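Some notes on the structure that comes next.
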Amino acid sequence: MAEQDVENDLLDYDEEEEPQAPQESTPAPPKKDIKGSYVSIHSSGFRDFLLKPELLRAIVDCGFEHPSEVQHECIPQAILGMDVLCQAKSGMGKTAVFVLATLQQIEPVNGQVTVLVMCHTRELAFQISKEYERFSKYMPSVKVSVFFGGLSIKKDEEVLKKNCPHVVVGTPGRILALVRNRSFSLKNVKHFVLDECDKMLEQLDMRRDVQEIFRLTPHEKQCMMFSATLSKDIRPVCRKFMQDPMEVFVDDETKLTLHGLQQYYVKLKDSEKNRKLFDLLDVLEFNQVIIFVKSVQRCMALAQLLVEQNFPAIAIHRGMAQEERLSRYQQFKDFQRRILVATNLFGRGMDIERVNIVFNYDMPEDSDTYLHRVARAGRFGTKGLAITFVSDENDAKILNDVQDRFEVNVAELPEEIDISTYIEQSR
């Protein structure tokens with residue numbers, strides 16, 4: 001595993017297996033072929049925010065027409081430099097809020113990093129950096145870099161020295177390593193962003209790193225934090241980083257269900273899961289599918305089995321070298337493979353626009369993880385299907401917790417499902 005060769009100071013935190021809560025959705029805006037597919041309740045357009053013309057051009061290229069509710073609530077204040085604490089359900093465009101707000105305010109100065117965005121997994125950091133590249137398409141003077149463990153720190157040092165970015169996205173372990181070896185100066189940071197902030201601040205080792213990095217940035221700066229799940233306990237921790245923040249809780253925590261997502265369970269023995277999965281993959285219509293399992297071993301074995309059964313599957317898990325993970329993520333995102341088998345590593349924040357079915361082959365360990373996993377389907381308010389295998393009493397208990405917490409009824413999978421309920425007919 002590539003991470004293990006790397007010095008201690010390149011700590012990453014995405015290596016827990018079961019306990020990794022899936023990450024909400026950091027949405028990549030829809031591509032042109034699914035134009036305007038955000039659920040939007042506002043008829044105002046992005047022009048009303050008085051954004052730079054370069055940003056508006058990029059927004060049009062991405063196929064956005066109207067801001068989502070969270071964008072409508074946050075962007076006008078965020079572009080004025082106000083601190084923001086935001087919770088909104090998966091797939092509602094939170095990433096675009098901080099990407100647009102920081103690019104609107106940025107005044108690039110050679111050799112100075114002014115925007116720092118941190119998240120808890122490498123894949124999510126990679127994805128956010130791609131969003132910055134997408135939205136800064138017509139801002140050629142703005143340079144964006146992404147830094148995370150598992151790849152050579154020497155390359156990162158070289159980038160900072162010879163082609164210093166204005167926007168840095170990364171994981172706290174690698175960022176702190178670069179700061180400690182004096183490759184990376186935080187003294188010009190004007191915008192400090194945490195995506196999936198609950199995940200970062202709940203883990204004490206990661207929270208310590210975030211706090212150390214935060215203390216090394218200037219006192220006067222904008223601080224923004226976002227997540228799909230923000231418990232009452234973690235909110236005060238977030239507020240300690242902020243000065244009089246605007247707080248936007250678009251959804252009451254109990255109503256974090258996803259519009260357009262059909263959710264079902266199947267009761268079966270562990271030994272019956274493979275046969276049932278193959279049967280369902282045969283009869284269901286899908287664009288792309290993600291199958292979540294609880295361990296690296298199961299991930300590898302199931303992916304192999306699917307390939308042997310002529311299902312074009314690819315696996316992503318924490319045991320892979322970083323380059324391999326990113327390469328596979330890109331293959332799946334580019335639609336080269338239609339079935340992905342993954343551990344929780346992939347659950348939170350990853351955004352693949354064509355996924356319309358998620359299987360919980362193994363039950364997630366809690367209701368947060370359930371939300372973040374199933375949020376991979378039905379992105380941007382499109383239709384989707386989530387099917388959860390329940391094989392013992394503990395599984396049943398977690399499913400009951402999900403139904404109680406999110407006030408949703410997860411029914412037993414019927415013999416037949418109307419295809420129009422889980423797939424966009426126009427696609």
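The backbone N, Cα and C atoms fix where each Cβ goes, and this holds for glycine too.
Just the original residues are modelled here, none of the noted substitutions.
Residues or ranges marked as domain 'Helicase ATP-binding' by Swiss-Prot: 75-248.
What Swiss-Prot lists as ATP binding site is Ala88, Lys89, Ser90, Gly91, Met92, Gly93, Lys94, Thr95, and the listing cites sequence analysis. For the recorded site, Gly91 (ATP binding site), the DSSP three-state label reads coil.
For the recorded site, Cys223 (mutagenesis position), the DSSP three-state label reads strand. Quoting Swiss-Prot on the mutagenesis of Cys223 to Ser: Exhibits a switch in complex formation from the apo-AREX complex to the apo-TREX complex.
The domain 'Helicase C-terminal' annotation in Swiss-Prot covers 260-421.
For Cys223 (mutagenesis position), the number of other Cβ atoms no farther than 10 Å from its own Cβ, over all displayed protein chains, is 20. Looking at the domain 'Helicase ATP-binding' (75-248) alone, the prediction's average pLDDT is 93.
Cys223 (mutagenesis position) and Thr95 (ATP binding site) are 14 Å apart (CA-CA, integer value). The most densely surrounded of the binding-site residues Ala88, Met92 is Met92 (count of other Cβ atoms within 10 A of its Cβ).
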